[in-house]
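Colleague: Annotations for this protein, taken from Swiss-Prot, read as follows:
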- 84-252: domain 'Helicase ATP-binding' (DOMAIN)
- GLY97, GLU98, THR99, GLY100, SER101, GLY102, LYS103, THR104: ATP binding site (BINDING)
- LYS103 to Asn: No effect on inflammasome activation upon dsRNA-binding (MUTAGEN)
- 277-450: domain 'Helicase C-terminal' (DOMAIN)
Amino acid sequence: MPEEAGFPPAKRFRPGSGPPSRAGSFPPGRQVVMLLTAGSGGRGGGGGRRQQPPLAQPSASPYPEAVELQRRSLPIFQARGQLLAQLRNLDNAVLIGETGSGKTTQIPQYLYEGGISRQGIIAVTQPRRVAAISLATRVSDEKRTELGKLVGYTVRFDDVTSEDTRIKFLTDGMLLREAISDSLLRKYSCVILDEAHERTIHTDVLFGVVKAAQKRRKELGKLPLKVIVMSATMDVDLFSQYFNGAPVLYLEGRQHPIQVFYTKQPQNDYLHAALVSVFQIHQEAPSSQDILVFLTGQEEIEAMSKTCRDIAKHLPDGCPAMLVLPLYASLPYAQQLRVFQGAPKGYRKVIISTNIAETSITITGIKYVVDTGMVKAKKYNPDSGLEVLAVQRVSKTQAWQRTGRAGREDSGICYRLYTEDEFEKFDKMTVPEIQRCNLASVMLQLLAMKVPNVLTFDFMSKPSPDHIQAAIAQLDLLGALEHKDDQLTLTPMGRKMAAFPLEPKFAKTILMSPKFHCTEEILTIVSLLSVDSVLHNPPSRREEVQGVRKKFISSEGDHMTLLNIYRTFKNLGGNKDWCKENFVNSKNMTLVAEVRAQLRDICLKMSMPIASSRGDVESVRRCLAHSLFMSTAELQPDGTYATTDTHQPVAIHPSSVLFHCKPACVVYTELLYTNKCYMRDLCVIDAQWLYEAAPEYFRRKLRTARN
């Protein structure tokens, strides 16, 4: 609440009244079932304010009685009988329930206890791997069983299930991979599509795959497949219509009033406005009331965390101490857990988070939310072929979700760092990823599933024809496609690419590596790029980080530097003290080793020769150039960079080891757009290698540029 903002009188609402998931906003004729839960309608007694333990937090007590009492205290428990009666008789259902109501942990258990799993496994999909793992851990605790037995999980490169598993949490991408070999999903009796409102690219494809499997099983007289779509908020009419007019079940949850404040004037610097808001709240509110701030990404969060800590050291006497905690997906797991723990006496928790705190987790103690109204999201331009991460406005639905974090346990306050007029111009719903992302991976998966015509696939929200054609063109350039009888099919190379749980370009990189005798090195590099950041870069210790990293830096770029770090990590046996001294995330680096082992196994199953370059760095760089040729840039006469094929202006990201260098030509892994378009994860290459890799492609691009 910046002083210059001049907040108007507060507007009150009850959590859920803003988004279109409330019963009052359902269209006439839609079947809506209101399910009474603890804390709604005056029911719930003394337990009405108990909270579901956060996803990543272990159960509060090792004693079965305490765990069972916790289950019974959840808002959803009051509706258990009604829910089972409804779900038992429905093929499809859309279920809406507030974050923290217990729906994700309890619905699978209710279905299992009601006998739904006798004819097949109950699958629960999640957009994020951390949620799938922690939810499976929590539910296995509640069922008093070893993880991997009755309850298990499957995420990319990690399968903790057995023949006994009846409740299986998995990422949406992993269920898609299973559909490649079994399009009917025969092993499942029920698929629960959780956090459906996030509309990730994998989730949207999964909607169509599950719907088709359900229909086909019915046509073949197979055991029916039950499909339940769950979320804290969503466009229920769209989901209900898509799943054959599925009834909407609404869990009436605990609702506490929240005051919403807007700024009087637009804020040019949302980071400064957020900082001012935090310290005004901190100096006026009791220390027991915690603050949640929404920013866009790791760099912003770490920078603001440092600034908050520095300012907090110089506050006047009598002001509470401040415990500043960052929260983002690539943060080491142990540090993520800290947000769920209570602050020491006399301290206020200030949690600075990405949108991971919108719906995926429940954090207790939050009284104030500071919403910058910004989020980092992918955008794809099929004309230029560029996919970038860009900071943009949230949707109205996201804004209401953020606001609702303040009303989990008691009345709350949300400070929106934008005007009410600006809010009214926000998109109603978040644009699905499938309409704003590169679709090459999607098309490869659909073709691997032998979908007859990818252009007519039953998407809930259809991507533009330009996006689909651009994806097909990319796969064609990678040698993955061929045309047979007016139909697209996969080439032998394409089928091999689909066998890897990777982006097509990285799968192609591995498959190209035997030609350059560097498969061992490429497996390591691709594994490093497939895992959340293995490097920890606290802004407060920037000079120290640069000092210890000097010994690893390669003049050939970031890929080779990461390769050097991984080799040292392996040579020292994954020493955790070494990781700490060198600002390396030991957990993520261990995961890299596991990912690498699985990718290597896939290569061996294909009878691929696996050789090492034995220190020949050029062969590794040539391999990267031959497979990532669509992600390259060249130095221009004025000292700037432009992409090789579309001549889009780009710059080297400050985090790159090449930031102070001017190599003539580079290959990059990712583009990030902030104040300009930055390339991340770079490798120095020779421009001539690109023309060797795709001569016709670059000749065509050169002609277009001249014209």
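Backbone N, Cα and C define each Cβ position, glycine as well.
Nothing has been swapped: the model has the original residues at all the noted spots.
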Colleague: Could you find out if DSSP has LYS103 (mutagenesis position) as helix, strand or coil?
Modeller: helix
Colleague: Which of the three DSSP states, helix, strand or coil, fits GLY97 (ATP binding site)?
Modeller: strand
Colleague: Rounded to the nearest angstrom, how far is the Cα of LYS103 (mutagenesis position) from the Cα of GLY97 (ATP binding site)?
Modeller: 7
Colleague: Over all shown protein chains, what is the count of other CB atoms within 10 A of the CB belonging to GLU98 (ATP binding site)?
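Modeller: That number is 26.
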Colleague: Validating a neighbour-count step here. Other CB atoms within 10 A of the CB of GLY102 (ATP binding site): how many?
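Modeller: 27, counting other Cβ atoms within 10 Å of GLY102 (ATP binding site).
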Colleague: Using Cβ-Cβ distances, find the residues under 8 Å from THR99 (ATP binding site) that belong to the same chain and are at least 6 apart in sequence, listing them in sequence order.
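Modeller: Expected: ALA232, THR359, ILE361, THR362, GLN401, GLY404, ARG405, ARG408.
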